[in-house]
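Undergrad: First, the structure itself, so that you have it in front of you.
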Amino acid sequence: MSLSLWQQCLARLQDELPATEFSMWIRPLQAELSDNTLALYAPNRFVLDWVRDKYLNNINGLLTSFCGADAPQLRFEVGTKPVTQTPQAAVTSNVAAPAQVAQTQPQRAAPSTRSGWDNVPAPAEPTYRSNVNVKHTFDNFVEGKSNQLARAAARQVADNPGGAYNPLFLYGGTGLGKTHLLHAVGNGIMARKPNAKVVYMHSERFVQDMVKALQNNAIEEFKRYYRSVDALLIDDIQFFANKERSQEEFFHTFNALLEGNQQIILTSDRYPKEINGVEDRLKSRFGWGLTVAIEPPELETRVAILMKKADENDIRLPGEVAFFIAKRLRSNVRELEGALNRVIANANFTGRAITIDFVREALRDLLALQEKLVTIDNIQKTVAEYYKIKVADLLSKRRSRSVARPRQMAMALAKELTNHSLPEIGDAFGGRDHTTVLHACRKIEQLREESHDIKEDFSNLIRTLSS
């Protein structure tokens, strides 16, 4: 049986699975074929359990299709292949990751002799600053479809820092949970290795520290400090834009950390290649590991966030009230939590029960602003401008894809962002019936799962209309 069997499986899995799934779960696996048993080695227990739960049938099916009755048995283990293998016998999953999800690293200098996470030394400097907020953990991060992959990737990094996903780059709009995940990773690493040097900071703090070091003729101390950490977590990396000296220093810090198997996690409000004012060599490096988007939370996740927040405050929030708020406030988690805090404060001050009518009163200015900002007319104008067509095209009977797809997108956005019924939405789109609107909504939902471009279009339009 050929040792190229796993490579054949990888090629098929890469074709069959969404790009993000393949990059996150399949690519890190290593394989060893021996005595009619194919052993798959996962970097940690989390990956092992996920692969066995989600992809066991896929892999077994491929083995059977390639080998028939002679298909090897599968065995899963945590760790790496035995080092006694010859290079020719090693079978690893070095299939190039799709560019829009993650890019494998170009050849770099050989890593230092530092072995990484089995021998983390005690902190050397008493002035070392972690800045990790202990309140932000994976346990109190509300997971939904919009952030599931980002949370899973962050969890893997916390369990195996300096491993497969280095750097990890999280991007998305304001208030979607990027900072929460940074702190959760920091807490996860320090729970596993209490002596680990984990530093969280905003990108502007890095710039300020560098300026002070230059002013005090202490740039070497600055370099030693940042290059000695075990994990560097930097928020809002887009603020490095047009700061040439800071980018130069971070470039060398980035290289030093990766060569030492030290973890880097970065966040931004946009995809790495879309960050203006940042050098191409840095943007390229941002994509060396894994890049994951965090989307605005869908309705069910917004409701879960409100219910969890209310529970943390010992407040009984009726389900219908949570749905009422979640249906009307859609842009980000911070806005949701702020609205709920306002409702709770009003209830405490007045002693009234939290009902839908009470929420309407407590949030009347906020709800009025939302309804004013997001109308079907506004959605139609925004979608037409985005796709470079005319609003009249959206209302017409034209069925060409260049018009039909934007029309479906606009209908789906109208259902998501307004409180209009399906018949009302249909009337606003040239007198179409409610079944046409329903079909459009289902079609866009399907395409968001299948097409990276449609998913990005939907997220961009939601962000524009909700801001």
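Every residue, even glycine, has its Cβ placed from backbone N, Cα and C.
According to Swiss-Prot, the ATP binding site annotation covers Gly175, Gly177, Lys178, Thr179. Here the residue is the original one, but Swiss-Prot notes a mutagenesis experiment at this spot, Lys178 to Gln or Arg: Loses the ability to bind to ATP or ADP. Quoted from Swiss-Prot, the note on mutagenesis experiment Asp269 to Asn is: DARS1 no longer stimulates ADP release from ADP-DnaA, binds DNA but forms fewer complexes with DARS1 DNA. For Arg281 to Ala, Swiss-Prot lists a mutagenesis experiment annotated as follows: ATP-DnaA poorly hydrolyzed by datA-IHF. Here the residue is the original one, but Swiss-Prot notes a mutagenesis experiment at this spot, Arg399 to Ala: DARS1 no longer stimulates ADP release from ADP-DnaA, does not bind DNA. ATP-DnaA is no longer hydrolyzed by datA-IHF. Per Swiss-Prot, mutagenesis Thr435 to Met is noted as: DARS1 no longer stimulates ADP release from ADP-DnaA, does not bind DNA.
What's the neighbourhood like for these features in this structure?
TA: Around Lys178 (mutagenesis position), the same-chain residues at least 6 positions away in sequence with a Cβ under 8 Å from its Cβ are Ala150, Leu170, Tyr171, Gly172, Asp235, Thr267, Ile294. Under the three-state DSSP scheme, Lys178 (mutagenesis position) falls in the helix class.
Following the DSSP three-state reduction, the secondary structure of Asp269 (mutagenesis position) is coil.
Residues near Arg281 (mutagenesis position) in space but far in sequence (CB under 8 A, at least 6 apart, same chain), listed by position: Phe251. DSSP classifies Arg281 (mutagenesis position) as helix under the three-state reduction.
Secondary structure at Arg399 (mutagenesis position), as computed by DSSP, is coil. Within 10 Å of the C-beta of Arg399 (mutagenesis position) there are 8 other C-beta atoms, taking all protein chains into account.
Proximity of Thr435 (mutagenesis position) to non-local residues of its own chain (separation of 6 or more, Cβ distance below 8 Å) is seen for none.
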Undergrad: I need the nearest neighbour of Arg399 (mutagenesis position) among the recorded positions Gly177, Thr179, Asp269, using C-alpha distances.
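TA: For Arg399 (mutagenesis position), the closest Cα among Gly177, Thr179, Asp269 is found at Asp269.
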Undergrad: List the same-chain residues at least 6 positions away in sequence whose Cβ sits under 8 Å from the Cβ of Asp269 (mutagenesis position), in sequence order, or say none.
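TA: Within the chain, Asp269 (mutagenesis position) has Cβ neighbours under 8 Å at Tyr171, Gly172, Gly173, Thr174, Asp236, Gln238.
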Undergrad: Would you say which of the binding-site residues Gly175, Gly177 has the most Cβ atoms within 10 Å of its own Cβ?
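TA: Going through Gly175, Gly177 one by one, the largest Cβ count within 10 Å is at Gly177.
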Undergrad: Starting from the Cβ centroid of Gly175, Gly177, Lys178, Thr179, the recorded ATP site, name every other residue in that chain with its Cβ within 8 Å, sequence order please.
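TA: Output for this site, in sequence order: Gly172, Thr174, Leu176, His180, Leu181, Thr267, Ile294, Asn332, Val333, Arg334.
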